[in-house]
Amino acid sequence: MAATAIEPSSSISFTSSHLSNPSPVVTTYHSAANLEELSSNLEQLLTNPDCDYTDAEIIIEEEANPVSVHRCVLAARSKFFLDLFKKDKDSSEKKPKYQMKDLLPYGNVGREAFLHFLSYIYTGRLKPFPIEVSTCVDSVCAHDSCKPAIDFAVELMYASFVFQIPDLVSSFQRKLRNYVEKSLVENVLPILLVAFHCDLTQLLDQCIERVARSDLDRFCIEKELPLEVLEKIKQLRVKSVNIPEVEDKSIERTGKVLKALDSDDVELVKLLLTESDITLDQANGLHYAVAYSDPKVVTQVLDLDMADVNFRNSRGYTVLHIAAMRREPTIIIPLIQKGANASDFTFDGRSAVNICRRLTRPKDYHTKTSRKEPSKYRLCIDILEREIRRNPLVSGDTPTCSHSMPEDLQMRLLYLEKRVGLAQLFFPAEANVAMDVANVEGTSECTGLLTPPPSNDTTENLGKVDLNETPYVQTKRMLTRMKALMKTVETGRRYFPSCYEVLDKYMDQYMDEEIPDMSYPEKGTVKERRQKRMRYNELKNDVKKAYSKDKVARSCLSSSSPASSLREALENPT
């Protein structure tokens, strides 16, 4: 009897006044707990393969696998889906299929955004945005207003509005309003478009005002935005300066050139430029073609040789900056081949590779094609990074007052550190003379990477900063260091051109950790040490041959030691 007294009863007595009249706090707690459990159970329908009792499929363009859904859940939560499924109620098809593009009258909703939307539909809970599709691959970005974050919120807004979920519309409208003032004006355009299509008046007015007071040129606005919005922006711009809009001849001529580009008529472009006093640069024709034309048309425009590939438009963007925004390798490569400078910065301190990173989602960066090749977005970043590494001496207009050291500035500095370290390894006397002349020692406290020759973990050292040092001082110090190293490398190119070419050949492998670091030859297994020595000796032989070639070429110098000969040449340049 005593044993049964301590066991929980299998039935609940309702005679107790405490149980029959529970307090409001207890009732609320149990209700919340029950709702939480219900929400979790419904989520299993989406995430657990064992609970796959779906009865319809949504096919999203370019996605191999459709998204399976339960019509009863969607119909209960959304009037749009209720009306949609009513039409097919008598259909003989067991699992009807719906194309996302047919459901949306405007805009786009990708797979990840739709799954995020469905998660709310099933559970009633709005989760944080998934990092792999709502952030960028720029390591110094806060991801509070970068393009992937905006695009994901815009897609969710289209889904929420079209599929008639008012509470989500309100939530995402607040989020998008926060983005408008934080983001670059070109990133505001997709927000403006979703506000226009979804009748979000407050958000639309905010976007129009932001674009109107920006320096975004009229031809870009005409290309991107609906006529109704365009007229409002024009009116606001006229009011802000109190000057009536005048259609001057240069704008008219520019418009004709750009319309010819819109029709892919490069011959007409050439004719218009020949017959008028406007140039392709003045019309920003190459910028426009790179932004909007087919890559083949861009190549044809480049072949006219009528434009400066490093010309800046009124906003400070070079053609390569615009190409980085488009992220099309078949446009970026011809521009670089024509001499576009990958190291040029915008007025606010962004380079082409930095722009490209801020537009690229981690998912797109890491995804490979069916043939196991990198995605075209990663390819664009790789091309631009390699170009910066290949031409580190072309510094562009490097900013000196950035709030954080730009990632491509770190990359160039790392490249130069490793290159000078490699030169020290093979001809220390000559390298030390060149470094003395460039006053590298005076900047060595920046990183301390040159002795011993840098290994491949130097990025960690580059990241170590003095917490008491302001961002301005830190960036300025790094630039001083970089300029000294650039001068050292330039000296090597001038006096040892063959050695310079050999180092060029091996630097990409060195940066990718394919060349052994001989600072620690004892590291690794016996086989690894043997391979390391063989690889090192192969490189050493190539450098020796190149050095002998340079020595013969400079036989006119003094027959004294190589270091003194170089020093004399540096101190008394002819």
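Placement of Cβ uses the backbone N, Cα and C atoms for every residue, glycine included.
What Swiss-Prot annotates here:
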DOMAIN    54-130  domain 'BTB'
BINDING   Cys136, Cys141, His143, Cys146  Zn(2+) binding site
MUTAGEN   Arg419 to Lys or Ala  Impaired salicylic acid (SA) binding
BINDING   Arg419  salicylate binding site
MUTAGEN   Thr470 to Ala  Slightly increased salicylic acid (SA) binding
MUTAGEN   Thr488 to Val  Normal salicylic acid (SA) binding. Interacts with NPR1 in the absence of SA, but this interaction is repressed by SA
MUTAGEN   Phe496 to Ala  Reduced salicylic acid (SA) binding
MUTAGEN   Lys505 to Ala  Slightly increased salicylic acid (SA) binding
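Projection of Swiss-Prot feature records onto the structure.
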| residue | record | DSSP class |
| --- | --- | --- |
| Cys136 | Zn(2+) binding site | coil |
| Cys141 | Zn(2+) binding site | coil |
| Cys146 | Zn(2+) binding site | coil |
| Arg419 | mutagenesis position | helix |
| Thr488 | mutagenesis position | helix |
| Phe496 | mutagenesis position | coil |
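According to DSSP, the domain 'BTB' (54-130) comprises 33 helix, 10 strand, 34 coil. Sequence-distant neighbours of Cys141 (Zn(2+) binding site) (same chain, 6+ apart, CB under 8 A from its CB) are Thr135, Arg357, Arg358.
A gap of 33 Å separates the Cα atoms of His143 (Zn(2+) binding site) and Arg419 (mutagenesis position). A Cβ within 8 Å of the Cβ centre of Cys136, Cys141, His143, Cys146, the residues given for Zn(2+), is found for these other residues of the same chain: Thr135, Asp138, Ala142, Asp144, Ser145, Lys147, Pro148, Ala149, Arg358. Burial estimate for the recorded positions (His143, Arg419): highest at Arg419, by number of other CB atoms within 10 Å. For Phe496 (mutagenesis position), the nearest neighbour among the listed recorded positions (Cys136, Cys146, Arg419, Thr488), judged by C-alpha distance, is Thr488. Residue density at Cys146 (Zn(2+) binding site): 25 other Cβ atoms are found within 10 A of its Cβ, drawing on all protein chains shown.
Each residue contributes its Cα atom, and for Thr488 (mutagenesis position) and Arg419 (mutagenesis position) those atoms are 10 Å apart.
Recorded residues Arg419 (mutagenesis position) and Cys136 (Zn(2+) binding site) have their alpha carbons 29 Å apart, per Cα-Cα distance. In the predicted model, the domain 'BTB' (54-130) shows an average pLDDT of 88. Neighbour density at the Cβ, taken as the number of other Cβ atoms within 10 Å, is lowest among the recorded positions Cys136, Thr488 for Cys136.
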